[in-house]
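To start, the structure itself, in structure tokens.
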Amino acid sequence: MASSLLTSPGMIPTTGSAVVVRSVLPFGFSLPSLRLTRPYNKSSLFISCCSPVSEKEATKAIDLKPVVERWPEYIPHRLPDKNYVRVFDTTLRDGEQAPGGALTPPQKLEIARKLAKLRVDVMEVGFPGSSEEEFETVKTIAKTVGNEVDEETGYIPVICAIARSKQRDIEAAWEAVKYAKRPKILIFTSTSDIHMKYKLKKTKEEVIEMATSSIRFAKSLGFIDVQLGCEDGGRSEKEFLCKILGEAIKAGATAVNVADTVGINMPEEYGELVRYLKANTPGIDDIVFSVHCHNDLGVATANTIAGVCAGARQVEVTVNGIGERSGNAPLEEVVMALKCRGAYVMDGVYTRIDTRQIMATSKMVQEYTGLYVQPHKPIVGANCFVHESGVHQDGILKNRSTYEILSPEDVGVVKSQNSGIVLGKLSGRHAVKDRLKELGYELDDEKFNDIFSRFRDLTKQKKRITDADLKALVTTCGDEKLNGANGKESNGYVPVPQISSMV
């Protein structure tokens, strides 16, 4: 799936126009005619689609040339249009809190640069009030990454620091991020009964005063972009959330989030919470509403998407889903869900993430944290674009869209049509014959039948059959009927448990 900004040659849509666009996509994918009604900014739309069509139909589509889109001006409390979803990455703060996932200052700086290439809207890079080293690291990122402007698009990442509702934390945050072109602070406070009673030991009124006074103090220091985070919002009373959010908005907050801190909510439940707060909080439509979900019950991605469907327009995520306990909503899953299905079942929501940077970013985070993803991890796992079943292999060899809804190239994996095929006991004749051809062997039916029979015997002894095994099977078969057995090297895609060896 082409991950590019597209517009019809000679035609620039204007703000508010509705146009029909088509695009040619790899291996049989094509973007169906789609009426797009969200505003344009003298430019084009970041399009993607997961609906397969025939090759014949695909060739009829207009091949649109990629263009570069200027990013709209960043306004803390307002989005460029109602369907735009900001991506707030917290890999370097919440993600680093994953047990065993601590990063060195140079590693945090490198990941921040990688996140900028990914084009996250906001990166939360640390907790300056927690230690001198953390303060200096956040400051370094603000001075460097926070001032690096993409000349073509005008993109500049927002650099965010987190703080408790304490003046010393807020002062430390300001001193650390004030060097960035777009500094931001996230001030959090607990809002659930259990947290207020046992952790804060404060009444609801005291918590509201603590939050609002902290927002006003942050604004007095120079922060223009101030977000209030409701810790344990998923277990908080709805009416109280409406009240504290409303007061925060009056105090000058430009964004608010309601965090499912302990990962207890179900998608329908969390979506309904967001919907209720959007409908009953004074001033909520004048700021950005954000969602922050943890994965204790395995539904962080689903909850985040439910929040977007309910009206949230900022998602807080981490690369590979790393974070406290079972982790956070994974950036790659949320972004690709929005990219793949946003136009079809979510009223056209979209992000500006450069998804081609996803795999490289995932690998870097894995290597630096030592937290490797499981092979079947969606989007970035080693098995994501690999097939062993004979039926699936046959389909993939005919047209990849038969069993893959995403293009590997779209997330930064470069593959050929025949790669992604793993030979084993479930593999069929088509896959084995095709692999032999890639290795340079042109065999008649009799010879291939003999080799395939011995291939089947070999699969009873080995889980996976390598190219060397196939060559040995041919060589020991006698007359090699090669078109030279030319020793042609293969660029096949063979997965291993650690993703660092995958691409």
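Every residue gets a Cβ built from N, Cα and C, even glycine.
Within 10 Å of the C-beta of His294 (Mn(2+) binding site) we count 25 further C-beta atoms, all protein chains included. Here Swiss-Prot flags Asp94, His292, His294 as Mn(2+) binding site.
Swiss-Prot lists 85-359 with the feature domain 'Pyruvate carboxyltransferase', giving sequence analysis as the kind of evidence.
Look at Arg93 (mutagenesis position): DSSP puts it in coil. Under mutagenesis, Swiss-Prot gives Arg93 to Ala with this note: Lost catalytic activity.
According to Swiss-Prot, the experimentally introduced change Asp94 to Ala is described as follows: Lost catalytic activity. Asp94 (mutagenesis position) is surrounded by 23 other CB atoms, counting those within 10 A of its CB over all protein chains shown.
According to DSSP, His292 (mutagenesis position) sits within a strand segment. In Swiss-Prot, a mutagenesis experiment is listed as His292 to Ala, annotated with the note Lost catalytic activity.
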Quick one: among the mutagenesis positions Arg93, His292, which has the most Cβ atoms sitting within 10 Å of its own Cβ?
His292
Apart from Asp94, His292, His294, which residues in this chain have a Cβ no more than 8 Å from the mean position of the Cβ atoms of those residues at the Mn(2+) site?
Thr90, Ala259, Asp260, Thr261, Cys293, Ala300, Glu316, Thr318, Gly323, Glu324, Asn328, Ala329
